[in-house]
Amino acid sequence: GDCLPHLKLCKENKDCCSKKCKRRGTNIEKRCR
């Protein structure tokens, strides 16, 4: 699945983010921020 033009795809969880997809602290999985 692709994301809308103004959204970015978080490859780790295939989620569409309005912001960056990045890790939080010691968490391994990336999340929409």
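From the backbone N, Cα and C atoms, a Cβ is placed for every residue, glycine too.
What you see is the original sequence, not a version with the noted changes.
In the three-state DSSP scheme, Asp2 (mutagenesis position) falls into the coil class. Among the sequence features in Swiss-Prot, the mutagenesis site Asp2 to Ala is noted as follows: Biotinylated maurocalcin: 3-fold increase of stimulation of [3H]ryanodine binding to RYR1, and no change in cell-penetrating properties.
Quoted from Swiss-Prot, the note on the mutagenesis of Leu4 to Ala is: Biotinylated MCa: No significant change in stimulation of [3H]ryanodine binding to RYR1, and low decrease in cell-penetrating properties. Its Cβ placed at the centre, Leu4 (mutagenesis position) has 8 other Cβ atoms within 10 Å.
Among the mutagenesis results in Swiss-Prot, Pro5 to Ala has the note: Biotinylated MCa: 4-fold increase of stimulation of [3H]ryanodine binding to RYR1, and no change in cell-penetrating properties. The residue drawn here is the original one. In this chain, no residue six or more apart from Pro5 (mutagenesis position) has a CB-CB distance below 8 Å.
In Swiss-Prot, a mutagenesis experiment is listed as Leu7 to Ala, annotated with the note Biotinylated MCa: 2-fold decrease of stimulation of [3H]ryanodine binding to RYR1, and low decrease in cell-penetrating properties. Counting only same-chain residues six or more apart in sequence, the Cβ atoms lying under 8 angstroms from the Cβ of Leu7 (mutagenesis position) belong to Cys16, Cys17, Ser18. Leu7 (mutagenesis position) carries neither a helix nor a strand DSSP state and counts as coil.
The 10 Å shell around the Cβ of Leu9 (mutagenesis position) contains 14 further Cβ atoms across the protein chains shown. Mutagenesis annotation in Swiss-Prot: Leu9 to Ala, described as Biotinylated MCa: 2-fold increase of stimulation of [3H]ryanodine binding to RYR1, and no change in cell-penetrating properties; the structure shown retains the original residue.
Every protein chain shown contributes to the tally, and the Cβ of Asn13 (mutagenesis position) ends up with 12 other Cβ atoms within 10 Å. Classification of Asn13 (mutagenesis position) by DSSP places it in coil, neither helical nor stranded. As a published mutagenesis entry, Asn13 to Ala appears in Swiss-Prot alongside the note: Biotinylated MCa: 2.6-fold increase of stimulation of [3H]ryanodine binding to RYR1, and low decrease in cell-penetrating properties.
Counting Cβ atoms from all protein chains shown, Lys19 (mutagenesis position) has 10 others lying within 10 Å of its own Cβ. Listed in Swiss-Prot is the mutagenesis experiment Lys19 to Ala, annotated as follows: 6-fold decrease of stimulation of [3H]ryanodine binding to RYR1. Biotinylated MCa: 2-fold decrease of stimulation of [3H]ryanodine binding to RYR1, and important decrease in cell-penetrating properties.
Under DSSP, Lys20 (mutagenesis position) is assigned to coil, being neither helix nor strand in the three-state scheme. In sequence order, Lys8, Cys32, Arg33 make up the list of same-chain residues 6 or more apart from Lys20 (mutagenesis position) whose Cβ falls under 8 Å from its Cβ. Swiss-Prot gives this note for the published mutagenesis Lys20 to Ala: 5-fold decrease of stimulation of [3H]ryanodine binding to RYR1. Biotinylated MCa: 3-fold decrease of stimulation of [3H]ryanodine binding to RYR1, and important decrease in cell-penetrating properties (PC(50)=1350 nM).
Shown in sequence order, Glu29, Lys30, Arg31 are the residues of the chain, 6+ apart in sequence, with a C-beta less than 8 angstroms from the C-beta of Arg23 (mutagenesis position). Among the mutagenesis entries in Swiss-Prot is Arg23 to Ala, noted as: 13-fold decrease of stimulation of [3H]ryanodine binding to RYR1, but loss of induction of calcium release from sarcoplasmic vesicles. Biotinylated MCa: 9-fold decrease of stimulation of [3H]ryanodine binding to RYR1.
There are 9 other Cβ atoms within 10 Å of the Cβ belonging to Arg24 (mutagenesis position). For the mutagenesis experiment Arg24 to Ala, the note given by Swiss-Prot reads: Loss of stimulation of [3H]ryanodine binding to RYR1, loss of induction of calcium release from sarcoplasmic vesicles, and loss of induction of long-lasting subconductance state. Biotinylated MCa: Loss of stimulation of [3H]ryanodine binding to RYR1, and low decrease in cell-penetrating properties.
Listed in sequence order, the same-chain residues six or more apart from Thr26 (mutagenesis position) with CB atoms under 8 A from its CB number zero; the list is none. According to Swiss-Prot, the mutagenesis experiment Thr26 to Ala carries the following note: 4-fold decrease of stimulation of [3H]ryanodine binding to RYR1. Biotinylated MCa: 3.4-fold decrease of stimulation of [3H]ryanodine binding to RYR1.
Cα of Leu4 (mutagenesis position) to Cα of Asn13 (mutagenesis position): a span of 16 Å.
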